[in-house]
Amino acid sequence: MWLLGPLCLLLSSAAESQLLPGNNFTNECNIPGNFMCSNGRCIPGAWQCDGLPDCFDKSDEKECPKAKSKCGPTFFPCASGIHCIIGRFRCNGFEDCPDGSDEENCTANPLLCSTARYHCKNGLCIDKSFICDGQNNCQDNSDEESCESSQEPGSGQVFVTSENQLVYYPSITYAIIGSSVIFVLVVALLALVLHHQRKRNNLMTLPVHRLQHPVLLSRLVVLDHPHHCNVTYNVNNGIQYVASQAEQNASEVGSPPSYSEALLDQRPAWYDLPPPPYSSDTESLNQADLPPYRSRSGSANSASSQAASSLLSVEDTSHSPGQPGPQEGTAEPRDSEPSQGTEEV
């Protein structure tokens, strides 16, 4: 690609050497189809009256027949009859037509040089936005003479160089503002969704954490006044109870005393009395005072005799309640001694 530049220069120089008069190929201008400029340069005949000056003296565009304009009502036809420009570009200080016909006879039209435009000293009229923009729009530098130093080129101030750019500035501004508002709304909505999702995840993982770290019942304290305590929940340590200062003082005052303190403070009245006198007569008991010894078989016989006597007494009462039975008298002396022995034992 970098070889194309020098190659084009060589070809153009060779073509000019062939077309220029005075060289070995000066007779080529006599060939039909070529056009000789007023300065003696030869150009192809197709370049004549094409709306673009190819000769240095613009002789190829002189005495050309003007074609009928085909431009619309809002366009300005150039003098060549080939090109059309936007109507507001006429007499704006720039040659928009290739032949510069859009900047000719500008002072003759009062509408184009109205008070809304800037009148140059040479008679041209330009838009007021072109004043002090750092460019010679009036072609006599009259639009840059009365400018302040702060508005000189290179001061960082942005200037508008054409009227069509003013039309696009509001739309660009509105587009930037709308995009910024949409971006802020999207970011806020995304942040709200993320916050809601994180909160939901924390609520879902809380029961699992409680299963992994069960709460010990021994660490829980039940109080009569729960509003005097502070209960904090920690993810790592579980439930923690922090009592208030007043409750701690009350618990210290109302706590039961120790075993040794209770014995010293609450001794009975007889604790300090002297012991009773020692008597040796009480320990020696006579064998006659003791009840007779009864074996286990004897006690069983006495129990059976008592049961039999109770049955006989029931039968006697059923026959004659007022008279004792015949066997009641015989059974009573025999059972009196065993019953007495069992009761005393």
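Here the Cβ of each residue, glycine as well, is placed from N, Cα and C on the backbone.
According to Swiss-Prot, the domain 'LDL-receptor class A 1' annotation covers 28-65, on the basis of sequence analysis.
For M36 to T, Swiss-Prot lists a mutagenesis experiment annotated as follows: Loss of infection by Venezuelan equine encephalitis virus. Look at M36 (mutagenesis position): DSSP puts it in a strand.
Neighbours of P44 (mutagenesis position), defined as other CB atoms within 10 A of its CB across all chains, total 13. The note that Swiss-Prot attaches to the published mutagenesis P44 to R is: Loss of infection by Venezuelan equine encephalitis virus.
Mutagenesis annotation in Swiss-Prot: W47 to G or I, described as Complete loss of interaction with Venezuelan equine encephalitis virus/VEEV spike proteins E1; the structure shown retains the original residue. For W47 (mutagenesis position), the count of additional Cβ atoms within 10 Å of its Cβ stands at 15 [all protein chains shown].
Listed in Swiss-Prot is the mutagenesis experiment D57 to G, annotated as follows: Complete loss of interaction with Venezuelan equine encephalitis virus/VEEV spike proteins E1. For D57 (mutagenesis position), the same-chain residues 6+ apart in sequence whose C-beta sits under 8 angstroms from its C-beta are C37, S38, N39.
For the domain 'LDL-receptor class A 2' (70-107), DSSP puts the residue distribution at 6 helix, 6 strand, 26 coil. Residues annotated as domain 'LDL-receptor class A 2' in Swiss-Prot, with sequence analysis given as evidence: 70-107.
The domain 'LDL-receptor class A 3' annotation in Swiss-Prot covers 112-148 and is backed by sequence analysis.
Under the heading of mutagenesis, Swiss-Prot lists Y259 to A and annotates it as follows: Does not affect interaction with ITCH; when associated with A-257. Loss of interaction with ITCH; when associated with A-257; A-276; A-277 and A-278. Under the DSSP three-state reduction, Y259 (mutagenesis position) is assigned to helix.
Classification of P276 (mutagenesis position) by DSSP places it in coil, neither helical nor stranded. The Cβ of P276 (mutagenesis position) has 6 other Cβ atoms within 10 Å, all protein chains considered. Under mutagenesis, Swiss-Prot gives P276 to A with this note: Does not affect interaction with ITCH; when associated with A-277 and A-278. Loss of interaction with ITCH; when associated with A-257; A-259; A-277 and A-278.
Listed in sequence order, the residues of the same chain lying 6 or more apart from Y278 (mutagenesis position) and placing their CB within less than 8 Å of its CB: none are present. One mutagenesis experiment named in Swiss-Prot is Y278 to A, and its note says Does not affect interaction with ITCH; when associated with A-276 and A-277. Loss of interaction with ITCH; when associated with A-257; A-259; A-276 and A-277.
In the three-state DSSP scheme, D57 (mutagenesis position) falls into the coil class. In space, P44 is the closest of the mutagenesis positions P44, W47, Y259, P276 to M36 (mutagenesis position), judged by Cα positions. Break the domain 'LDL-receptor class A 1' (28-65) down by DSSP state and the numbers are 9 helix, 6 strand, 23 coil. The average pLDDT computed for the domain 'LDL-receptor class A 3' (112-148) is 78. For Y259 (mutagenesis position), applying a Cβ distance below 8 Å and a minimum sequence separation of six or more within one chain yields no residues.
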